[in-house]
Amino acid sequence: MKGKNVQLLFALVVIILLFPTGASASPHAVSVGKGSYATEFPEIDFGGINDPGFRDQQGEPPATIYRSDRVTGPMQTNSWWGSLAVDRFSMNQYPHPFSVRHRAEGLHVFYDAPHNMVVHENREAGTWHIHGAIGTDFTIKHSGTANFEQAVVDDYNDWYVRGLLENGAHQMAITYGVGSPYIFVEYEDGSAVLDFDIAPDVWEMNGHVIGFSTHDHKHYAAFAPPGQNWSGIGSKTLTNNADYIAIAKLPEKDGNMLAKFEQYAYSVVRDAVADWTYDEATGTVTTTFEVTTEAKVQGAPDGTIFALYPHQYRHLASSSENQLLQNYQYEIIRGTMIGLEGKRFTTELTYPGVLPSLPDLGDYDRERLIGYLHDATSDYPTGSDTYELGKYIGKLATLAPIADQMGEYELAEQFRGELKDILEDWLQATNASGQLKGKNLFYYNENWGTILGYHAAHSSATRINDHHFHYGYFVKAAAEIARADQEWAKSENWGGMIDLLIRDFMADRDDDLFPYLRMFDPYSGNSWADGLATFDAGNNQESSSEAMHAWTNVILWAEATGNKALRDRAIYLYTTEMSAINEYFFDVHQEIFPEEYGPEIVTINWGGKMDHATWWNSGKVEKYAINWLPFHGGSLYLGHHPDYVDRAYEELRRDIGSTDWNLWSNLVWMYRAFTNPDDALQQMEASIDDYGLFDPGNEKIIERGSTKAQTYHWIHNLAELGRVDPTVTANHPIYAVFNKNGNRTYIVYNFSDSPITVQFSDGHSIQVEPHSFNIGNGDGPTNPDPSEPDLKNPYERIQAEAYDAMSGIQTEGTDDDGGGDNIGWINDGDWVKYERVHFERDASSIEVRVASDTPGGRIEIRTGSPTGTLLGDVQVPNTGGWQQWQTVTGNVQIQPGTYDVYLVFKGSPEYDLMNVNWFVFRANGQGNGDSHTHPDYTAGIRGITGNEVTIFFAPTTEARYVDVHLKVNNGQQLNYRMTERNGEWERVVENLSSGDVLEYSFTYEKLGPQYTTEWFTYSR
């Protein structure tokens, strides 16, 4: 008996050594630290849930992937071209400016021209849609076959794909990409055929090169190698015996443009790489888009013509500006694309920082907040799937740091303890017996190269949908645990499985298990939520904010675990997606949405349309708030454009008719707090306590993924901190800056084990102890005294020659009104600096007095340095001469504070750009608030302070005098002689109140006679 006991003990030791706690004993599971994932599809435990919809979700993606032998390993999903891999041919794809579709007969090519686009309001449903037509301008076919058997993915890179249509030996390989106005076609066992429903107008015929227009005036070119001439001119079918052709979408019917496109028509793009860097010292994310081409004829250049989206050309690096083809423009669903030629171009964006939570700076009732925290312990998951459970653990991860701040350390550990229990369950694929579980596990599908969580939801398994949304919540929970327990987060413990989930939705290049950046489109700048994209409108994404939530959580997790490469990759994704959201979801610059489109947000962005509707209903709040939730320490980008925040809020309030929000009231309050926290507090206090303990069936006041505690904490913090200030950056990634009435607050969190000193771009610095927020506001000016004599007033004209430093410019006497000097001899890259410009309030525009006898250029307004934060820009035209002066206007986003302002000049290096005489900033409520233009003058009212306005009159011909006639609230008429300043006449009116109505007119002298204007009305 003793010998047998020894043998049994030895066997138990072997088992323990082979399968330590948390490791997998199943041959169908792979151990990762203390966790594991399944490699065999599990037998799903439905837990008594018989709903067919739920059961249908618990499957796998399609077994068949349409790809050639050239494409091996993990398969790219969630792309704009994804349907090519899962359809026998494909659904519509949107490689802007084209839309294309593979069919049995060939490739259908279409350009969704502006006249095809429609804005449709469904008033009964409460939805809006911006959509184009689905059609065919012509079909690219193969001379050797009338019908192909299938289309497959033959190759792909960061933004191009090669589709292969095949029927035995008859093959047609088609290379096309988003942002490419070319389609490259290569033939096997046959040659080119272009088929039209109506014969095209061939307006340029040069043998192997033709320019043609469709019956509805869309302009194209077709290129074959020299010596291979086109046939069938005048008919509905054009043919060419070449085994290679290129199709180009021309911006206009223009022979010179056709010649430019011919230069690159024989340079087939074989690779395209978006290579990015993050400069931690400056917060700059630089992305270089580069192509590698193969010459189809001798001498073809290694380059192409790109079509840039607004989010790209708005942030184009100065080194790439001279490559722009400004007149080469395409109008698409996302606004205007602009052409650029070359091998590469570069964009520069500014990373604004994220936080693990807001700090403990709110003026709140701490006992009340603690009560809300304890109330939240009664909350529970609203589902067993990766999304509903994800929302629950995301909620717990938000509550834990607030509990820490309130000194409720046991409660904070209770929240984190529950997070650990849930994650550790899900991160193990096997049960205590070593067998695969039937739920609460992750399974690796080798066919596609993806991790699938069960229970699944929203087609996260069957279509590979929403992985960044769902798994982002798991990473949020892990990041909060790691903030307090670094041991738990180590790879040999549970961190390895968290890293695996992250790799699934944002893997690096050359990952053995997963495709590169599964969810993200480097060229379009946004994520795509659908894995397969089998829709006629292409791929789509609804909750852009949950994408930003995912990138935020990876930044926090990577910073907590010391993974700098992962952190920087997430910063690239966060910063780039932010720029796309501002354009295509919010239209903060008011240049994307058509004028007839009513809402201030697009809820779902598609390749081929834009929807103001959700996937599940048409609730008014949901159509906005699905692109806000969940609020967290990375949500501060939502407040970067306060003018837009106010527009969106007011449009939502107007649509509902009151502040009695129909659902998710707390999300509206939290959004409102970005610009008007006092109003947000009033709304919150009026109804937050009408919500008792957690009730998932009642989301009118509190959305199920949030809590009263977080809502109360968030709004009170913003009431004390003020507005988010993105104009100041830091040399550390976990930070935020706020500005309240000109006083900045600097927030930093330090995940490391040592104290750090963080430098800000405005000269401020902060020391932060390990594993904590900073205490106090650090060193450096945060609230400069406006009375200091050396401060410059941006709302009065600043003479250009009164600079504090410059590079490259000279001064000369000016003929402009007022005399004095102007600056001139300005070339690309020159700049002037104006120190200590003090903005007492937001500025939204700048006026610059300019003259130019060349095509002009652009003036960038930056702070801190010539390459500092970009606040706005102004386009300068040819004015007709070096002393022919015009006033040009541009938009800026400047919050209160004191800055060193730089005017940086951009344009062609081949000539002098412009002269500048003066510039002036306009505050919100100035400039366009009340302005009237007449051939003789521009006149109106600009706001100055809370109780003052300036009435201005700018005559087009010099006036010897201007009088203003004024009535306030229909009172006695007052008459004043106005004061002339550099050709513009002004009169300040004081002691006004909100709601006052001003009626005013002018009498002015012009070349001897005097004239009187009509009366104008302005309401305060």
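Using the three backbone atoms N, Cα and C, a Cβ is placed for every residue, glycine included.
Taken from Swiss-Prot, the feature domain 'GH81' covers 28-722.
Counting only same-chain residues six or more apart in sequence, the Cβ atoms lying under 8 angstroms from the Cβ of Asp466 (active site) belong to Tyr387, His458, Ser459, Ser460, Ala529. Residues or ranges marked as active site in Swiss-Prot: Asp466 (among others).
Mutagenesis annotation in Swiss-Prot: Glu542 to Gln, described as Abolishes enzyme activity; the structure shown retains the original residue. Around Glu542 (mutagenesis position), the C-beta neighbours below 8 angstroms that are at least 6 residues distant in the chain are Ala529, Thr603, Ile604, Thr614, Trp615, Ile626, Asn627.
According to Swiss-Prot, the active site annotation covers Glu542 (among others). DSSP gives Glu542 (mutagenesis position) a coil state; it is part of no helix or strand.
Per Swiss-Prot, the feature active site maps to Glu546 (among others); the stated evidence is sequence analysis. Annotation for Glu546 (active site): spatial neighbours His468, Phe469, Gly472, Leu629, Pro630, criterion Cβ-Cβ under 8 Å with sequence separation of six or more.
Across the domain 'GH81' (28-722), the prediction's mean pLDDT works out to 97. Under the three-state DSSP scheme, Asp466 (active site) falls in the coil class.
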